[in-house]
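Right, one structure below, let's go through it.
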Amino acid sequence: MSEKPLTKTDYLMRLRRCQTIDTLERVIEKNKYELSDNELAVFYSAADHRLAELTMNKLYDKIPSSVWKFIR
């Protein structure tokens, strides 16, 4: 049985367990070495989404473009 790759939404739901930016950065650092390049691109997209949520202290389905200026 082959595993199907996780989607951005799958990664985002897992990353929502991270309650602080520090924890999120630790998870990103760990996954940097464990995921393939294709999986990493999807993971980084979800991680950026979660970083925006943590920075604004709100959950978003889609991040408004105005929020990105607050993300480092």
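Using N, Cα and C of the backbone, Cβ positions are placed for all residues, glycine too.
Original residues throughout; no substitutions modelled.
Cβ neighbours of Asp10 (mutagenesis position) (same chain, under 8 Å, six or more residues apart in sequence): none. In Swiss-Prot, a published mutagenesis experiment is listed as Asp10 to Asn, annotated Does not affect H-NS binding ability.
Residues within less than 8 Å, Cβ to Cβ, of Arg16 (mutagenesis position) and separated from it by at least 6 positions along the same chain comprise Arg50, Glu53, Leu59. Record note (Swiss-Prot), mutagenesis Arg16 to Cys: Derepression of the hly operon, impaired H-NS binding. The unchanged residue is displayed.
Under the heading of mutagenesis, Swiss-Prot lists Asp22 to Asn and annotates it as follows: Does not affect H-NS binding ability. Of all Cβ atoms in the shown protein chains, 9 besides its own fall within 10 Å of the Cβ of Asp22 (mutagenesis position). DSSP classifies Asp22 (mutagenesis position) as helix under the three-state reduction.
According to Swiss-Prot, the mutagenesis experiment Glu25 to Gln carries the annotation: Affects H-NS binding ability. Decrease in the ability to repress the expression of the hly operon. Taking the Cβ of Glu25 (mutagenesis position) as reference, no residue of its chain lies under 8 Å away while being at least six apart in sequence.
What Swiss-Prot says about the mutagenesis result for Glu29 to Gln is this: Does not affect H-NS binding ability. All protein chains considered, the CB of Glu29 (mutagenesis position) has 9 other CB atoms within 10 Å.
In the shown protein chains, 15 other C-beta atoms lie within 10 A of the C-beta of Asp48 (mutagenesis position). In Swiss-Prot, a mutagenesis experiment is listed as Asp48 to Asn, annotated with the note Abolishes the interaction with H-NS. Loss of the ability to repress the expression of the hly operon.
Among the mutagenesis entries in Swiss-Prot is Asp48 to Glu or Arg, noted as: Abolishes the interaction with H-NS.
Per Swiss-Prot, mutagenesis Arg50 to His is noted as: Derepression of the hly operon, impaired H-NS binding.
Within the same chain, no residue at least 6 positions away in sequence has its Cβ under 8 Å from that of Pro64 (mutagenesis position). Experimental mutagenesis is annotated in Swiss-Prot for Pro64 to Leu or Ser, with the remark: Derepression of the hly operon, impaired H-NS binding.
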Cα-to-Cα gap, Asp48 (mutagenesis position) vs Asp22 (mutagenesis position), nearest whole Å: 13
Nearest-integer angstrom distance between the alpha carbons (Cα) of Asp22 (mutagenesis position) and Glu29 (mutagenesis position): 11
